[in-house]
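Trainee: Take a look at this one; I'll ask things after.
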Amino acid sequence: MEDLDALLSDLETTTSHMPRSGAPKERPAEPLTPPPSYGHQPQTGSGESSGASGDKDHLYSTVCKPRSPKPAAPAAPPFSSSSGVLGTGLCELDRLLQELNATQFNITDEIMSQFPSSKVASGEQKEDQSEDKKRPSLPSSPSPGLPKASATSATLELDRLMASLSDFRVQNHLPASGPTQPPVVSSTNEGSPSPPEPTGKGSLDTMLGLLQSDLSRRGVPTQAKGLCGSCNKPIAGQVVTALGRAWHPEHFVCGGCSTALGGSSFFEKDGAPFCPECYFERFSPRCGFCNQPIRHKMVTALGTHWHPEHFCCVSCGEPFGDEGFHEREGRPYCRRDFLQLFAPRCQGCQGPILDNYISALSALWHPDCFVCRECFAPFSGGSFFEHEGRPLCENHFHARRGSLCATCGLPVTGRCVSALGRRFHPDHFTCTFCLRPLTKGSFQERAGKPYCQPCFLKLFG
């Protein structure tokens, strides 16, 4: 602050010698943008009195003079000749100095903490020497032809001055010999030691803590929701709950093809999830017809599994109805085709026997087909006669064998008379004219008819 007081006194002296005609017309002061706010931290040491006139391009560098004893100032003209210019400049300078006094400490300490102390000290010494060389060459008063900067320009120059102050600090009291000591920065609580710098682990924990607190403020849950069933690590954020466990969404995948199963259906086998394709391909039963996995409805028959549309007759390809199916050598058949292909045949019609049948003459017969093969009359009493492997009634059987009575046409079952190439009942072998029995065994034959001897002589003499 001592340098600033000297700066103010030099400015008053210089502005008092400015001619009134050379002073430019003052512009009205513009509202200043308030500087950024910083927390005030008092400092000790000589670094506060930095060389405010170190920048050769600074607006107020013209008032800086060497530190040699100042000669006696000449008699100043009456104050009334430059009272307008001086009053406006002093008011503007007072406002700038107030802003500088409020912000220079915190800005300097904050920026200087980013540079090593050795480099800062050496830079300060070099800058101090360069400033001492430059100060005598500067003019003692500003050029009368240059216009006076406005309040906004002064604020910008003040910001530039503050930026230069943040680059170096001049130490007024340095030891005569020995290494350069860094400036001592004091905090508000001077009795407490400065906190140690956080280690890498502490910084990481701090960052994680800040991240979790920020996520919590945004409504994102950060608490662990259990351990992942795949990687066994804590879960934070999105979670998939399935099979009685919690999973990371990227770890809940198919056990076969590793496809993510977060929003799709899946199947479980031995505690592991599988997508439908892998599950059916690996664990579904195979169809006995097409050998493909069965996904939905299934028919179990003949010791294997079938698609419903594939369990059909192997002969006609028709699906089985309510009547069921028949099996032959492990292959299913419908009733019609099975009976047509494998059912026993009727000896009479050669058709398949579906229901009742009669077994006779070493063959199977439909009940309606087992009749006399000559007259097709059913057998009364269940008895029949067989001739050359064919069933016959009694009359047709004796007719085939020639054992019918030539007179009455009935079968001859007992005693018989064989004559004229035919058989007769004994009572039915008589004379054709007188009808007497021909018991004596002698008869005459005429046109295939038997006659007794008297009738034959009488008729045919």
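Quick reminder: no glycine exception, Cβ is built from N, Cα and C everywhere.
So Swiss-Prot lists the following for this protein:
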DOMAIN    226-285  domain 'LIM zinc-binding 1'
DOMAIN    286-343  domain 'LIM zinc-binding 2'
DOMAIN    344-403  domain 'LIM zinc-binding 3'
DOMAIN    404-461  domain 'LIM zinc-binding 4'
MUTAGEN   Tyr60 to Phe  Prevents phosphorylation by FAK2 and FYN. Prevents interaction with CSK
MUTAGEN   Cys287 to Ala  Abolishes interaction with CBLC and enhancement of CBLC E3 ubiquitin-protein ligase activity
MUTAGEN   Cys313 to Ala  No effect on interaction with CBLC
MUTAGEN   Cys369 to Ser  Loss of AR coactivation; when associated with S-372
MUTAGEN   Cys372 to Ser  Loss of AR coactivation; when associated with S-369
MUTAGEN   His428 to Ser  Loss of AR coactivation; when associated with S-431
MUTAGEN   Cys431 to Ser  Loss of AR coactivation; when associated with S-428
Trainee: Using the alpha carbons only, what distance in Å do you get between Cys369 (mutagenesis position) and Cys313 (mutagenesis position) once rounded?
Mentor: 30
Trainee: So how many other Cβ atoms are close to Cys431 (mutagenesis position), meaning within 10 Å of its Cβ?
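Mentor: Summing over all protein chains shown, Cys431 (mutagenesis position) has 19 other Cβ atoms within 10 Å.
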Trainee: Which whole number is the mean pLDDT over the domain 'LIM zinc-binding 2' (286-343)?
Mentor: 88
Trainee: Cα-Cα, whole number of Å: Cys372 (mutagenesis position) versus Cys431 (mutagenesis position)?
Mentor: 35
Trainee: DSSP says what for the domain 'LIM zinc-binding 2' (286-343): how many helix, strand, coil residues?
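Mentor: Within the domain 'LIM zinc-binding 2' (286-343) the tally stands at 8 helix, 17 strand, 33 coil.
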Trainee: Tell me, how many other CB atoms lie within 10 A of the CB of Cys369 (mutagenesis position), whichever protein chain they belong to?
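Mentor: Excluding its own Cβ, the number within 10 Å is 19.
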Trainee: Quick check: of the mutagenesis positions listed here (Cys287, His428, Cys431), which one has the Cα closest to that of Cys313 (mutagenesis position)?
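Mentor: Its closest listed neighbour, by Cα, is Cys287.
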Trainee: Name the residues of the same chain, 6+ apart in sequence, whose Cβ is under 8 Å from the Cβ of Cys287 (mutagenesis position)?
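Mentor: Pro293, Ile294, His305, Trp306, His307, His310 - these are the non-local Cβ neighbours of Cys287 (mutagenesis position), listed in sequence order.
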Trainee: Using Cβ atoms only, which residues of the same chain lie under 8 Å from His428 (mutagenesis position) while being at least 6 residues apart in sequence?
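Mentor: The answer is Cys405, Ala406, Thr407, Cys408.
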Trainee: Helix, strand, coil: count each for the residues of the domain 'LIM zinc-binding 1' (226-285), based on DSSP.
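Mentor: Going by DSSP assignments, the domain 'LIM zinc-binding 1' (226-285) contains 8 helix, 17 strand, 35 coil.
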Trainee: DSSP on the domain 'LIM zinc-binding 4' (404-461): how many residues come out helix, how many strand, how many coil?
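Mentor: Helix, strand and coil residues of the domain 'LIM zinc-binding 4' (404-461) number 11 helix, 17 strand, 30 coil.
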Trainee: If you draw a 10 Å sphere on the Cβ of Cys313 (mutagenesis position), how many other Cβ atoms land inside?
Mentor: 19
Trainee: With every protein chain in view, how many other Cβ atoms are within 10 Å of the Cβ of Cys372 (mutagenesis position)?
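Mentor: Other Cβ atoms found within 10 Å: 19.
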